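Visitor: After the C-alpha cells below, expect a handful of questions from me.
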Amino acid sequence: MEDFEKIEKIGEGTYGVVYKGRNRLTGQIVAMKKIRLESDDEGVPSTAIREISLLKELKHENIVCLEDVLMEENRIYLIFEFLSMDLKKYMDSLPVDKHMESELVRSYLYQITSAILFCHRRRVLHRDLKPQNLLIDKSGLIKVADFGLGRSFGIPVRIYTHEIVTLWYRAPEVLLGSPRYSCPVDIWSIGCIFAEMATRKPLFQGDSEIDQLFRMFRILKTPTEDIWPGVTSLPDYKNTFPCWSTNQLTNQLKNLDANGIDLIQKMLIYDPVHRISAKDILEHPYFNGFQSGLVRN
C-alpha cells in the first residue's frame, strides 16, 4: 500500500468506500476501492474474490481496467483506472432543455453493448448495469464498471438470488422471481439506459418491486401467456395484477427515429427467450452508417 496515497473519497461502491488516489511511483491517478474484511479469520470475502477474478479476465477497451489488488491488515484494495465522470452525472449536468446528441447516444450504446457482448461470450453476466456504473472520459469513451455482482454462469444457468439489479433497470423476469435467468437481464438494463439517454428521463422509475412492475405494465402493457409463455407460473406473478392492454412505449420516445424505437422495443421484449442479443443489437439498422469511432461529449 505504501506505493499508493489516497487523495479524496469519491463514493460508496457495492462493498466499500471508493477513493481517488495516486500511484507514488508513477504519479498515475487511480480509483481505490476499499473492501473491509469482517475479521482476520475470514480472509478475503468470496464476493471480492469473484469480482477480482472476473475483472482480471475481462480486458476490453470498454471495461474499467483493474490495475492491482492489494492487502492491508483486514482490508483489501482494488486499484482501478480512474475516470472522473459517470453517465448519470453527465446527464444530470446537461441543461434541463438539452438532450444528448443523437450520435453520442449511438456511440455510447454501441460501446456499452460491445463490452457486454464481450462478457456474455465469456459466460459472464454483469447483472447491475445502470448509468452510475458507466464511466466516461472527455474523448467519448464509455466503460462499464463495477462487476461486483457479476458472476460467471454455466449451462444450465444456476439458480441465482434475485437481489441484483438496481430497481429502475431490473428485468421483469427478476422482479417476478424467476429462479433462472441469463444474458437477457443485461439487455433489458441496456434498453432502459438507451431510453434514458434518448429522453433524459428514466423509463421506469419504480420505488418498490411492485411499483416497478406496474410502471412497466403501464407502458409496455401487462404481460400475458400469449406474449410471454410461462409468465403466470413465475413465483411472484399474481392473477390480480391490473390489466393494461396497450403498448405506450412509442409515446415515451419522441426523440428517437424509427430504427431507434424498433431497437428499444426488441430490447424490452418481456419474454427473455425472444429479447434481442448483444450481437444482434450491434447489427441492428439503428447502427447503419455508424462509424464506430468516438464522439466527443
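Including glycine, each Cβ sits where the backbone N, Cα and C put it.
Straight from Swiss-Prot, here's the annotation block:
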ACT_SITE  Asp128  active site, proton acceptor
BINDING   Ile10, Gly11, Glu12, Gly13, Thr14, Tyr15, Gly16, Val17, Val18, Lys33  ATP binding site
DOMAIN    4-287  domain 'Protein kinase'
MUTAGEN   Gly43 to Asp  In cdc2-E1-4; larval-pupal lethal with some adult escapers
MUTAGEN   Glu196 to Lys  In cdc2-E1-24; larval-pupal lethal with some adult escapers
MUTAGEN   Gly206 to Asp  In cdc2-E1-23; larval-pupal lethal
MUTAGEN   Pro242 to Ser  In cdc2-E1-9; larval-pupal lethal
Visitor: Which one of these binding-site residues, Ile10, Val18, has the sparsest Cβ neighbourhood, judged by other Cβ atoms within 10 angstroms?
Guide: Ile10
Visitor: Which of Glu12, Glu196 has the fewest nearby Cβ atoms, counting only those within 10 Å, among these recorded positions?
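Guide: Glu12, out of the recorded positions Glu12, Glu196, has the fewest neighbouring Cβ atoms within 10 Å.
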Visitor: Limited to the domain 'Protein kinase' (4-287), I'd like the whole-number average of pLDDT.
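Guide: A mean pLDDT of 88 is what the predicted model shows over the domain 'Protein kinase' (4-287).
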Visitor: Expressed to the nearest Å, what is the distance separating Val18 (ATP binding site) and Asp128 (active site, proton acceptor) at their Cα atoms?
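Guide: Rounded to the nearest whole number, the Cα-Cα distance is 17 Å.
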Visitor: Compared by Cα position, which of the recorded positions Ile10, Gly16, Asp128 is the closest one to Pro242 (mutagenesis position)?
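Guide: Result: the closest of the recorded positions to Pro242 (mutagenesis position) is Asp128.
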Visitor: If H, G and I count as helix, E and B as strand, and all else as coil, what does DSSP give for Gly16 (ATP binding site)?
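Guide: In three-state terms, Gly16 (ATP binding site) counts as coil.
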Visitor: Taking the recorded positions one at a time (Gly16, Pro242), which has its Cβ surrounded by the most other Cβ atoms within 10 Å?
Guide: Gly16
Visitor: Would you say which of the recorded positions Asp128, Gly206 has the most Cβ atoms within 10 Å of its own Cβ?
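Guide: Counting every other Cβ within 10 Å of each candidate, the maximum falls on Asp128.
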Visitor: How would DSSP class Ile10 (ATP binding site) in three states?
Guide: strand
